[in-house]
Structures are given as structure tokens and as C-alpha cells.
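Take a look at the structure set out below.
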Amino acid sequence: MDGTAESREGTQFGPYRLRRLVGRGGMGDVYEAEDTVRERIVALKLMSETLSSDPVFRTRMQREARTAGRLQEPHVVPIHDFGEIDGQLYVDMRLINGVDLAAMLRRQGPLAPPRAVAIVRQIGSALDAAHAAGATHRDVKPENILVSADDFAYLVDFGIASATTDEKLTQLGNTVGTLYYMAPERFSESHATYRADIYALTCVLYECLTGSPPYQGDQLSVMGAHINQAIPRPSTVRPGIPVAFDAVIARGMAKNPEDRYVTCGDLSAAAHAALATADQDRATDILRRSQVAKLPVPSTHPVSPGTRWPQPTPWAGGAPPWGPPSSPLPRSARQPWLWVGVAVAVVVALAGGLGIALAHPWRSSGPRTSAPPPPPPADAVELRVLNDGVFVGSSVAPTTIDIFNEPICPPCGSFIRSYASDIDTAVADKQLAVRYHLLNFLDDQSHSKNYSTRAVAASYCVAGQNDPKLYASFYSALFGSDFQPQENAASDRTDAELAHLAQTVGAEPTAISCIKSGADLGTAQTKATNASETLAGFNASGTPFVWDGSMVVNYQDPSWLARLIG
């Protein structure tokens, strides 16, 4: 498959009926497809024949699709499935009605600063969640950002991300990315960290503000500019952009990764602060509008050809237009991309509290007047705090398991990083319920001598939001390879770092304050002790440990979960 390949519209690909070609790129084609087994409409990415036959890429995609599947953040496009059919690799994603940011910029020209900041804030939230899970994206660019009609933004194409927990696959790694947005260290032998994503997102912010990437020209000149050329100042390129944005761009695009912002959240907060006061309120209004838009959930049944997905409900009180006016760029012939189901993601953001925490760090310009969400169905996945852990699952799930972990325990980290995504999927599908238990018997092995107890306490602060997906996401993030402390290490994590981790997965200010205050330390000690007693009742003392209700689970067998849920 290449750029000149014929469309496969109307053909069958395994269980998928390819309805419409909606995108074509160097890695393959994207189709609107009907999954005839699960009876749903999806976005199906078919990788090119060249990549499908490349063993290095095959290994990369298998690893990265699993990494992407672990991310439970509303601005990350969810991956349903991935695999291979007749020698061709594919990724099955949820479908969205939206247009990519590159097409938007070509059509409309530069964005008003409040809108640019609001979109970057949402993508930064997605990236921070990925970084907390041990993944980097490596190809942040406008083409990989989808924006719905109500300005809800999504980051796509985590399939070529590089999980920092995995051994590098350098044969292909040197070619991943787009020159206009690549950090200087990507062109050298230096190890590229997650801060390369922060650099790329800053380049995207610059382009949103000015209409053009920071550096332009042929490949060699763009590479050289990223490495040696002075960082451009957006205020000198487009009249009316506040001078304060110059410092934001300068830090986000610093040549030395250590001089950049620590997180994408820091970048977006600085960008918001650079706005004029009135525009800060407009940016907050745009975020509120995107998060509270109400949409019906698309039907899971096959849709007849020509049927259109529901459009986002416009927000009644749109922000005044930003000046000065600019002439839009020539209209592109490129069609909007139909992608991941915005309706489902927005509903999740509303019901689960995983959306942007508007109360922090940005001010709101007025009270929120959205109607309360409807009550969940009786069989919905729910969260219950127990005396020795936290239950997450549906009352109709046929199997309930107990999972015991210790925040410092290295094998626990490996276990969670390997199986969290599959467990979360089984819970969401109501095939499985989980009682999560966190112990603290390695406190003495931590630098602070109480890290495990503090991590357990943080988990109960997050559980207090009564959001099952949020809790599972935070539980998994505690074991991220770039977050979990090691035994007898020279340092561990502070309460502020635990609070920031909670913020990256979508925790509300009340949970963050709870973590910083240490208010739940006593509760954590009691519940960790109770969990240890429960574990002892299974004639076990070490972690990780999994109990299926009748016997010990051999999680060393990669098929253990599939066997458990049938």
C-alpha cells in the first residue's frame, strides 16, 4: 500500500467491512469500517505493506499499541484492538467526527490566542498522562491532533510512540517524527526523553498562534535551525500576540531539554498566563464548552450508508471574537477526518471526572450551569472503598479477583505495566471485577521510610472521587517505570509528586489537596494492615499476588486473564 494505491472501499478485511477511506498517510490508510462481529462503526488503520512486513516495526507496533491501550485519558484516542490479518497489521480505534488541526489552520489561518491555548491545554493533558504511564508520543504535530466542532481536542497515532520502558528499536526509531516539530536531541546521539514531546507541543502552539511552524525550509535547513538557530518570537510574526508568549515559546523550545518545562501542564499554564486577562476568561470558556457539550452516544448497531453521526451541540454563549482580524489561508481540498467517537469520550469526561480540571490552574469566568448527568444504569461499573482496598467493577461481572501490590515492589510494577490495560478492558466490558489492595511492608526500604504508606494514602484520596476509571488509572500510574521508586534508592517521591501524578490522570483539586495534606495517612496505615491480613489469609506473604476467588492465579502465564474470563 502506498500513496497511489487504490481505495479498498466496499471490501472485506477480516471481520471489518471497509465503508469509506477517510485518511491516507505514509504509514497506511484509515477507513471508516463496520466491525461485523461487535456491531459497531470504527476507525480502522491498515498499515502499509512495507511496514507490515518489517519485523522491527511489527515489534514496535505490538508494544506501542499495548502502551496506548493503557492510557485512560479523554483526550487520547482509545484503541479497541490491534493485530494482523492476512499479513497486514491493523489498529482498530474509536471513531470521531472532527478535523485535524493542520487542516483547520490551512482553512482558517492562525487561531485566536485563547483558542490556541485551550487546544494545547487539552493535548498537554493527554501527553502528561502518557508520560506518567512511561510512554512518549514522538510525533506530536497538527496532523495528529483532531478537533471536534465544539473544540474538544484529541491526540492520535500513539501507535508509533516509543514506550520508555522498552528497549529501543533503533532501526526504525530514527525515522519516527516530523522535522518541523522535532527537538534538537532527536537529530543527535543524545537520548531523547519525554521532554521532546514538550518541545513538539510548543512548536504546535507557535504554529497555532502564527499560522506557520517555527522553522521553514528544506529538510537540512530545518534540522539545522532546530539545533542552532535562535528561537523565533511569535509577537514579532503576527501583530497582536502578547509579548509574554515569546518567553513561553523560548522555554518550551529550549535547545537543552533540561531547560524546558517539566510537564506539558506547566507549558499550558504558562501559555494561559501569557494571555491578556479577558482572553484568559475566553480560554476558560472554550475549555468549559468543550468539556460539557452534551451528545447522544452513537448506536452500536450497523449504520446504513450515508448515515451521519450526531454533531456536537453548540454552546450558546460563545466567546467574542479575538482581534486583530487576519485573512484566512486558502481553503484546502482535504476532507475532514471522521475519527474516534467524540460522544463517548465526552460522556466519559462528564460522568467520570476525567476531563480538564477547570478550577486549577485556570480561573473560571462564571458559574457552571450544565445540567447534572443522568444516574448510571444499575449494572454500571462502580467504585466502592473497602476496609482493605478498593472494589472496581459491575455487579453483573461473572468473576471477581483480588490483586495485591506494594508501591515499591519491582515485580509489582512489571505486573501492572504488563496487564493493566487488559484488566481495565475486561472491567469496562463487565467481564471482570477487581478488588485492588495496596500494602506498605517495604516502607523501611524507601528513602523517606514511609513512601509506601504515602502512596497508599494518595490512592485513597483519589478513590474519594468515586470514579472507577480514574482510580484504576492512578493505581496503574503509581507503577509507571518513570515514577515507581526502587528499593533502597537515594530518593523516592514526595507528596507534591504524588499529587502531580494524580493531577495528570485527571484528579480534582480536592483529591490533590488531600494528597498534599497527608490527611489519609492514618486511614492508609489501617487499610494496608488489613490488606496484609487478607493476603495472609490466602497463605501468601509476597506481592504481586492474584486470587480468583478459589485459587492462586499464575500470572506468569501470559494467557491467565484470557483463561479467567473465557
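Yeah, the Cβs are placed from backbone N, Cα and C, and that goes for glycine too.
Here Swiss-Prot flags 16-275 as domain 'Protein kinase'.
Using a 10 Å Cβ-Cβ cutoff, K45 (mutagenesis position) registers 23 neighbours. Marked as ATP binding site by Swiss-Prot: V22, G23, R24, G25, G26, M27, G28, D29, V30, K45.
For the published mutagenesis K45 to M, Swiss-Prot gives the following note: Lack of kinase activity.
Taken from Swiss-Prot, the feature active site, proton acceptor applies to D139.
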What mean pLDDT score does the domain 'Protein kinase' (16-275) have in the model? 86
Give me the Cα-Cα distance between G28 (ATP binding site) and D139 (active site, proton acceptor), rounded to a whole Å. 15
Quick one: pull the CA-CA distance for D139 (active site, proton acceptor) versus R24 (ATP binding site), whole Å only. 16
Taking just the CA atoms, what is the gap between V22 (ATP binding site) and K45 (mutagenesis position) in Å? 10
